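Take a look at the structure below.
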Amino acid sequence: MRTDQVMLSNKNTNTCCVVSSSSSDPFLSSSENGVTTTNTSTQKRKRRPAGTPDPDAEVVSLSPRTLLESDRYICEICNQGFQRDQNLQMHRRRHKVPWKLLKRDNNIEVKKRVYVCPEPTCLHHNPCHALGDLVGIKKHFRRKHSNHKQWVCERCSKGYAVQSDYKAHLKTCGTRGHSCDCGRVFSRVESFIEHQDNCSARRVHREPPRPPQTAVTVPACSSRTASTVSTPSSETNYGGTVAVTTPQPLEGRPIHQRISSSILTNSSNNLNLELQLLPLSSNQNPNQENQQQKVKEPSHHHNHNHDTTNLNLSIAPSSSYQHYNNFDRIKEIMASEQIMKIAMKEKAYAEEAKREAKRQREIAENEFANAKKIRQKAQAELERAKFLKEQSMKKISSTIMQVTCQTCKGQFQAVAVPAATADETSLVVSYMSSANTDGELENGF
């Protein structure tokens, strides 16, 4: 065992794994109301709840370096590493070595072990919450206390410290996620919307600030005070544009200018509103009314107390401002996802049909090739049968020619096959000449 492993015994009173006698343990004998019940070993052991580990187990505390090692158990013969002791024992059987080397060094009974986390602030650092599996404590330490993300997804750039988590993520990544314009993929709609808000906020923050509107459109007005803002000679100009360049004290301005300046200040900060001052519907001809007022009351030209300002103030949001609605965006996202899912299903179905057609085509081509081979083989067999038939006919003809008796030869010729080809005839003639020569030699001797 390595030096960085510290074996702690539960018999020590300093550890918190010791269960007091007053605590209720389902595996201890209890006496209530005069009835004594004892759970024997023949009964089925129930699973212990969290916080009550096996009192006979040994508490093992491994260092972070040991927990981050990928292969803990190493074969002495081939130096191959394994994560579990059982895998090492199975591997040792492949080496044809004596049984003594396969046995353990000591015949001491192996006790059950529980593993604690080396991080002091972790819940599993307490022996009461120790983990009973070495692989489990390794995965826990890599997930919670390790910053080394060894496996990174190529689609969403999400890193994982445990390979099993990375493989599980690859099965679902991109199938049911929400992709942003920046390239990130989210599996939850809430996280995706929050990221979209942050991205849009960053874009708005990066845009150059718009200059505040410095002009207010004032249509034809019935009062003389609204038309004499800049100079007294502009009495006949009832409609125009008032340029607001520098702020002026509000006390020396008329009431409609105070309202317009305050609204301009608020609009530049909030919603960029457009301000319009419209006359009342009763004032159909403001020029004629102002001329009559000049003739009848010339002394009231500089007296603003007798003048009345009848204005209609309409405030509307700017057309360039677009209100951001999360609900509409969610509906659009969900609709686009549904369309994308349907398109993906149709694409998968088309690909499957294409693969099936390709497979059927390959099967047909193979059957056609087999049929051609069978046809060629049949033709070869037919040619061979014809050749054998011709050979047999030639042998029969040669046998008939060897018969010396004319009577028997006539009988055989009566039932013989019709005349053969020119080659067969020449062959028969040669056989006849050879037969006659043999007969003459026999008669001569």
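Including glycine, each Cβ sits where the backbone N, Cα and C put it.
This is the original sequence, none of the listed changes applied.
So that you can see what the record holds, here are the features copied from Swiss-Prot:
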- Cys153, Cys156, His169, Cys173: Zn(2+) 1 binding site (BINDING)
- Asp165 to Asn: In sgr5-1; weak gravitropic responses in inflorescence stems (MUTAGEN)
- Cys180, Cys182, His195, Cys199: Zn(2+) 2 binding site (BINDING)
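Features per Swiss-Prot, on structure.
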residue: Cys153; record: Zn(2+) 1 binding site; DSSP class: coil
residue: Asp165; record: mutagenesis position; DSSP class: helix
residue: Cys173; record: Zn(2+) 1 binding site; DSSP class: coil
residue: Cys180; record: Zn(2+) 2 binding site; DSSP class: coil
residue: His195; record: Zn(2+) 2 binding site; DSSP class: helix
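With Cys182 (Zn(2+) 2 binding site) as the anchor, the candidate recorded positions are Cys156, Asp165, His169, Cys173, and the one with the nearest CA is Cys156. Within 8 Å of the Cβ centroid of the Zn(2+) 2 site, not counting the listed residues Cys180, Cys182, His195, Cys199, the chain contributes Asp181, Gly183, Arg184, Gln196, Asn198. A C-beta separation below 8 Å, combined with a sequence spacing of at least six in one chain, links Cys199 (Zn(2+) 2 binding site) to Cys180, Asp181, Cys182. Taking the centroid of the Cβ atoms of Cys153, Cys156, His169, Cys173 as the Zn(2+) 1 site, the other same-chain residues with Cβ within 8 Å of it are Glu154, Arg155, Lys158, Leu170, Thr172, Gly174, Val185. The Cβ of Asp165 (mutagenesis position) lies under 8 Å from the Cβ of Arg143, each of these being in the same chain and 6 or more residues away along the sequence. Across the structure, Cys153 (Zn(2+) 1 binding site) and His195 (Zn(2+) 2 binding site) are spaced 19 Å apart at their Cα atoms. With all protein chains in the displayed structure included, the most crowded Cβ environment within 10 Å among the binding-site residues Cys156, Cys180 is that of Cys156.
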